[in-house]
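Accompanying notes for the structure given below.
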Amino acid sequence: MGSLLSIVLRSATRIIRPIIPSSVLSLLSGPKPVHPLQTLQFDKEAILEKYQAERAKRLRQDGVSQFKSARSGAYDRFRQDVARPQSREPIEAETKVLIVGAGFAGLVAAVKLDQQGVQDFRIVDKAAGFGGTWYWNQYPGAACDVESLIYLPFLEETGYIPSRRFCYGPEIREQVNRVVAKWDLARRSHLSTEITSMTWDESILRWHVKTNHGDHFITQFVVMATGTFHEPKLPGIPGIENFKGDHFHSGRWDYRITGGDETGNMSQLANKTVGIIGTGASAVQLVPKLARDAKKLYVFQRTPSSIRFRDNSLYDTPSLKKSLPPGWQRQRMTDFANILTGQVVDQDCDALEGLQELTMRAILKEASDAGVTVQPEQIPELMQLADFRLMQQIRGQVDEIVKDQETAAKLKPWYSFMCKRPTFHNDYLAAFNNPNVELVDTDGQGVSYLTETAVVANGREYEVDLLVYSTGFDFDVEANFYRRTGIQLVGSRGRTFDEKWDEKGPSTLFGVHIREFPNLLYVGPAQTGVTANWTHTTYAVGDHIAEFVAKSLRDGQYQAFEPTEEAEEEWGRRNEEGSEMRLLFAQSCPPGYYNREGKPEEIPARWAYFPKGIIEWTRITQEWREKGDYQGMDKR
C-alpha cells in the first residue's frame with residue numbers, strides 16, 4: 001500500500017506541478033516521513049554501554065550456585081509449611097489419573113478431566129491448602145500482576161467477577177476454593193502429602209507412587225503439575241545458620257512473628273528493625289507494607305526492578321457481568337496472547353495495561369497515526385527504540401517520586417525492559433521517602449554475610465530483629481527434577497527423569513509427553529506454548545491432557561503411550577528455532593533467573609518455550625488430537 005501511494009504521489013506531482021505552490025511541492029518531494037520512534041534523540045551507544053557496565057559488575061563466577069535450595073540440609077526449615085501439617089494413616093489405592101500439584105495447573109487439569117467425563121482421579125500436594133503459588137505466597141500485599149479477568153481460572157463457569165483489575169491473594173484463593181467446591185475436588189485430594197517416589201511398572205503398565213505418609217497409589221496416568229514458584233531459594237551467604245533473630249522466606253510468611261494479615265497491620269513490628277533481602281516482584285509488593293508497620297526497614301538491593309504504575313480500580317461488577325458474552329474469558333485470554341505476539345485482533349484488549357508499549361500492535365498503530373509504513377527490516381530497530389523510550393520513562397518516574405537524589409539514582413534500572421520480570425506497584429517508590437526506610441544498595445554485589453544479629457553489606461553492619469529473604473524460588477531450568485520436587489522419578493528403562501534430561505536437555509513431544517516415562521503428562525514451560533498469562537497455558541495444556549486421557553480410556557485399545565525418539569527429536573528441533581536471538585538478548589541482561597544468573601549459554605536451546613507461542617501450540621496439538629491416530633507415539 002505504501003509503495004503504491006508513493007507512485008501515485010510522484011505521478012501527481014509531475015502532472016500538477018504548474019498549479020501548486022512551490023512550498024506545497026517541497027512537502028511532496030521532500031524527505032519521506034519517519035516513524036515517531038526514529039525522531040527520538042537517544043545516544044544508543046552510551047545506553048548500551050551503561051547496560052553492559054551494570055551487567056558486568058553483577059556477574060559472578062558461581063552463577064546459580066550462589067543460591068541455596070531450601071531442600072538442602074540446614075535450610076530445610078525455610079521450606080516447611082507454616083500450617084504444621086498433622087500425621088495420618090497410610091492410604092493404599094488405585095486410580096486412573098494421579099495429579100501432582102494443587103495449584104492452577106493441577107486444578108485446571110482436574111476440572112478439564114472432569115468435564116471430559118474422567119472422574120477417577122486424585123490430587124496430591126505437599127501444601128495444606130489449594131492454590132499452589134497462592135497458597136505459599138501469603139505475604140502482606142501479595143497480588144496478581146496479570147489482569148484478574150484472564151488470570152483467575154473458571155470465572156465464567158463459577159459466575160464470579162473479581163472485585164478489581166489486579167486482585168489480591170485472599171480473593172485469588174477464594175476463587176480457587178470456589179473451583180474446588182464446584183467440582184468436588186477436595187474429596188479427591190490428599191493435601192499435606194509429599195510424593196517421594198514414582199516408579200513405572202512395565203508388567204502392569206502402571207505407576208507406583210509413594211509418599212511421606214507411607215501411601216501407595218497405583219495409577220495409569222500421572223499429570224505432573226508441580227509448578228515453579230513454591231520451593232524457596234536462599235542467598236548462599238555465610239552466617240544464615242547462625243543468625244539469632246527471626247528470619248523466614250517471603251514464600252513462608254509467619255504472621256505469628258509479625259502479627260497482622262495480608263492487608264498488613266503487622267502490629268508486632270512496631271518496635272522492630274526489619275531487613276529484607278531482594279527487590280524483585282515479591283519485595284516490590286512487600287516493601288510498602290513493611291514500611292508502614294516496622295519501626296525501621298532496611299531494603300538490601302542487588303539489582304533494582306523496573307517499576308510501573310497501574311490503574312487497580314474496583315470493577316462495577318454488576319454491569320460488567322451483564323456485558324460479558326458467552327465465552328468471554330477464553331476469548332479475552334486469546335486476544336491478550338495474540339496482541340503480545342503481534343497478531344491482529346478485532347478489538348482492543350485493555351488487559352495489556354503496562355505491557356502494550358512494546359507490542360507490534362502499538363508500534364504499528366503509532367506508525368499508522370503518523371502516516372508511516374513500517375518495513376519488516378525496520379522492526380528490530382523500532383522495538384529497541386520503543387524499549388529505550390519505555391525505560392527512560394521508568395527511570396524518569398523514579399526521579400519524580402523519590403525525593404532523595406542519591407536514593408533515586410540507585411533505584412533506576414539500567415537494562416532492557418524484559419531482562420527482568422516487570423513489576424507494577426503504585427506505592428513502592430514512594431516508600432523510600434519514609435524516614436524509617438533505608439535503601440542499602442550493594443552496587444550489584446549482594447549482601448556479604450550475616451552475624452548473629454546483623455546483615456553485613458558494603459562493609460557495614462545493619463542490626464535487624466527480623467530478616468525476610470525475598471530471594472525468589474528454585475526456578476533454575478538446569479536444576480534437577482529431584483532437587484525441585486523431592487520425587488525420585490524412575491521410568492520404563494530404569495533411568496531417572498534427571499538422567500534422561502541430563503543427556504541433551506528436555507526431550508518431549510509438545511512439552512507434555514516424554515519417552516521412557518509412559519503416560520506421564522508434564523505441565524511446565526519447557527517446549528510448551530506459553531504467554532504472559534500462565535493461566536492461559538494451563539488451559540491449553542489442560543485441554544490437551546484431558547482430551548488425550550479421555551480418548552485413551554474410551555478407546556481402551558492401548559494402556560501405555562510414550563513418544564517415539566523421532567517425534568521427540570523433531571519437536572526439539574522446532575523448539576530450537578530462534579534460539580540464537582534469544583541467547584543474544586539474554587547475554588545482554590544482568591544476572592537473574594531469566595538468564596541463569598548471567599550464564600544463558602549454559603541453558604540448552606531445548607529448554608526454551610515453544611517459539612511460536614500459545615496460540616500456535618494450541619492449534620498444533622488440537623489438530624494432532626483430532627487426527628486420533630496418536631501419531632509419533634509408541635503404544636502398547
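From the backbone N, Cα and C atoms, a Cβ is placed for every residue, glycine too.
Nope, none of those substitutions made it into this model, it's the original residues.
Pulled from Swiss-Prot, these are the features on record:
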- Asp125, Thr133, Trp134, Tyr135, Trp136, Asp145, Tyr151, Ile195, Trp534: FAD binding site (BINDING)
- Ala143, Cys144, Asp145, Thr279, Gly280, Ala281, Ser282, Ala283, Val284, Gln285, Arg302, Thr303, Lys420, Arg421: NADP(+) binding site (BINDING)
- Arg421 to Ala: Completely abolishes catalytic activity (MUTAGEN)
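A straight line from the CA of Gly280 (NADP(+) binding site) to the CA of Trp534 (FAD binding site) spans 19 Å. Between the two most distant C-alpha atoms of the annotated NADP(+) binders (Ala143, Cys144, Asp145, Thr279, Gly280, Ala281, Ser282, Ala283, Val284, Gln285, Arg302, Thr303, Lys420, Arg421) there are 24 Å.
Residues near Trp134 (FAD binding site) in space but far in sequence (CB under 8 A, at least 6 apart, same chain), listed by position: Gly103, Ala142, Gly169, Ile172, Arg173, Val176.
Counting other C-beta atoms within 10 Å of each candidate's C-beta, the binding-site residues Trp136, Trp534 are led by Trp136. Closest in space to Trp136 (FAD binding site), of the binding-site residues given as Asp145, Ser282, Val284, Arg302, Lys420, is Ser282, taking the CA atom of each residue. Rounded to a whole number, the C-alpha distance linking Lys420 (NADP(+) binding site) with Trp534 (FAD binding site) is 17 angstrom. Neighbour density for Arg421 (mutagenesis position): within 10 A of its CB lie 15 other CB atoms from the protein chains shown.
Nearest Cα neighbour of Tyr151 (FAD binding site) among the listed binding-site residues (Ala143, Asp145, Ser282): Asp145. In this structure, the binding-site residues Asp125, Asp145 were compared by how many other Cβ atoms lie within 10 Å of their Cβ, and the smallest count belongs to Asp145. Rounded to a whole number, the C-alpha distance linking Asp145 (NADP(+) binding site) with Arg421 (mutagenesis position) is 11 angstrom. Arg302 (NADP(+) binding site) has a Cβ environment of 22 other Cβ atoms inside 10 Å.
When the Cα atoms are compared, Trp534 (FAD binding site) and Val284 (NADP(+) binding site) turn out to be 20 Å apart. The least crowded of the binding-site residues Ala143, Val284, judged by other CB atoms within 10 A of its own CB, is Ala143. With a cut-off of 8 Å between CB atoms and residues at least 6 apart in sequence, the same chain places Asn137, Tyr139, Ala142, Ser250, Gly251, Ser470, Gly472 near Ser282 (NADP(+) binding site), listed in sequence order.
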